[in-house]
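Below is one structure, written out as structure tokens; comments come after it.
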Amino acid sequence: MESIFHEKQEGSLCAQHCLNNLLQGEYFSPVELSSIAHQLDEEERLRMAEGGVTSEDYRTFLQQPSGNMDDSGFFSIQVISNALKVWGLELILFNSPEYQRLRIDPINERSFICNYKEHWFTVRKLGKQWFNLNSLLTGPELISDTYLALFLAQLQQEGYSIFVVKGDLPDCEADQLLQMIKVQQMHRPKLIGEELAHLKEQSALKADLERVLEAADGPGMFDDDEDDLQRALAMSRQEIDMEDEEADLRRAIQLSMQGSSRGMCEDSPQTSSTDLSSEELRKRREAYFEKQQHQQQEADRPGYLSYPCERPTTSSGGLRSNQAGNAMSEEDVLRATVTVSLETAKDSLKAERKK
């Protein structure tokens, strides 16, 4: 395979690659093919001028671009045909009635030139084997004798024009070498664009793998994962503790409410204190604790006797009413205090969960 000359695609110079792959050497350059195209353009201009240089057809012809070449590097079949005439070679359309009447088996030919739209490539026999020398491939593609006819038929189905190259091709090293040996191809060549895409994909995968390995070898990778896990566990435990505290607080509220309800039913109707402000609750708590402290100090004084006769004389009904009022006030203070504590705990829990 190394001895086979194979030019790969550059720009749109497929006609040049086709000719050089056919002749197995750097026989033509873009400049030489452009010169042939200009000669053809001049010959066409002279033929059009025969009808008169002032005619409408002639002026229209001059305004049109060349049909034999363009700026991209494309060359017409006329350019390729004239270039081959230099070497005594001739092109015949493969599916023309004239050639089909000859009933020649394709494997008995020496080479073909295939064209689809603006792309040209060569299929040539080197030694005793056929090769697809398409410049869009990464290398020559081996074609068996049995597959050659199917390959050409497939190209025709795809819209290709196929030309048979008639004449004696120049001698080349690959043809002489392959007359003595046969080559085997384990892997078929890929299209150049496909190969580039495959190489880019492999390069990207390799780069990703290297980044993963570098990250895995780094000391901070697993430490970061462990820190994240510990933070998640701590937040989970904190939420559970807050839920437990909320449940305990609700049970305390319920018990307090039950005790307050029983005391109220025995003495007087229940009065609501949930509408009290925080400042009023604070003042009531201070008054309650000052009263308790004052009573304790009085009880600790020497000679202090706690007899009912020393208290102001009131009726038994008035005494019960006063005691019930004091009891209600204390119970209301306790219940309101617990309610405020519960609301504060709920607000703290919501703020923590938002974080």
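Placed from the backbone N, Cα and C atoms, the Cβ positions cover glycine too.
Keep in mind that this structure shows the original residues, not the substituted ones.
Swiss-Prot lists 1-180 with the feature domain 'Josephin', giving sequence analysis as the kind of evidence. Across the domain 'Josephin' (1-180), the prediction's mean pLDDT works out to 92.
The DSSP secondary structure for C14 (mutagenesis position) is helix. Its own atom aside, the Cβ of C14 (mutagenesis position) has 22 Cβ atoms within 10 angstroms in the protein chains shown. One mutagenesis experiment named in Swiss-Prot is C14 to A or S, and its note says Loss of enzyme activity.
Neighbour density for H119 (mutagenesis position): within 10 A of its CB lie 18 other CB atoms from the protein chains shown. H119 (mutagenesis position) falls within a strand segment according to DSSP. Quoted from Swiss-Prot, the note on mutagenesis experiment H119 to A is: Loss of enzyme activity.
Summarising the annotation, Swiss-Prot assigns active site, proton acceptor to H119.
For N134 (mutagenesis position), the count of additional Cβ atoms within 10 Å of its Cβ stands at 25 [all protein chains shown]. While the structure shown retains the original residue, Swiss-Prot records the mutagenesis experiment N134 to A with this note: Loss of enzyme activity.
Taken from Swiss-Prot, the feature active site applies to N134.
The annotation domain 'UIM 3' is assigned in Swiss-Prot to 329-348 on the grounds of sequence analysis.
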> How many whole Å apart are the CA atoms of N134 (mutagenesis position) and C14 (mutagenesis position)?
Replying inline: 9
